[in-house]
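**Q** After the structure tokens below, expect a handful of questions from me.
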Amino acid sequence: MIKLFFVLAIFSSIISYMNIDPMKSSFFLIFSLLFSMPIISMSMHIWFSYFICLLFLSGIFVILVYFSSLSKINVVKSYMSLFLLLISIIYFSPVSMEYTNYLGLSGFYYSIYWFIFSFILICLLFFMNFSSYFLNFSGALRKV
């Protein structure tokens, strides 16, 4: 079941990267977060999944506020989507860990959540790459 949630999270993040409309892209990025939450909450600290969810959603809504008034979007076809999907499923697939080795504070920050941190960082980088690559910034940001 965890693998299913993981594959759905990766799939929705790739669809978020492929989608041209920023509103739909943010919607699929939120789906990616929701599908990755069961994986995060299966670990030792359940409160940490809520913390990640709040930070991620606040970032997504800030991005939506700035990019909702778009006036022009460039359409560019990307053929790397299937390759990115395959590589992310292979590289970031969840594995079972022994929690007795990770009871220290350094294990909490580095060892257990390394793949989760990197997965969320990759999703946000995909979304920011999408935003900076497809937009002309004619009405995206505030004028100075």
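Including glycine, each Cβ sits where the backbone N, Cα and C put it.
Not my notes, these are from Swiss-Prot:
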| type | residues | note |
| --- | --- | --- |
| VARIANT | LEU4 to Phe | In strain: HK104 and HK105 |
| VARIANT | ILE46 to Thr | In strain: BW287, EG4181, EG4207A, HK104, HK105, JU403, JU439, JU516, JU793, PB800 and PB826 |
| VARIANT | LEU86 to Phe | In strain: HK104 and HK105 |
| VARIANT | MET97 to Leu | In strain: ED3092 and ED3101 |
| VARIANT | GLU98 to Lys | In strain: JU725 |
| VARIANT | THR100 to Ala | In strain: ED3092 and ED3101 |
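Show me how these features fit into the shown structure, please.
**A** Long-range Cβ neighbours of LEU4 (variant position) (same chain, at least 6 residues apart, Cβ-Cβ under 8 Å): none.
The Cβ of ILE46 (variant position) lies under 8 Å from the Cβ of no residue that sits 6+ residues away along the same chain. Under the three-state DSSP scheme, ILE46 (variant position) falls in the coil class.
Every protein chain considered, the tally of other Cβ atoms within 10 Å of the Cβ of LEU86 (variant position) stands at 12. In the three-state DSSP reading, LEU86 (variant position) counts as helix.
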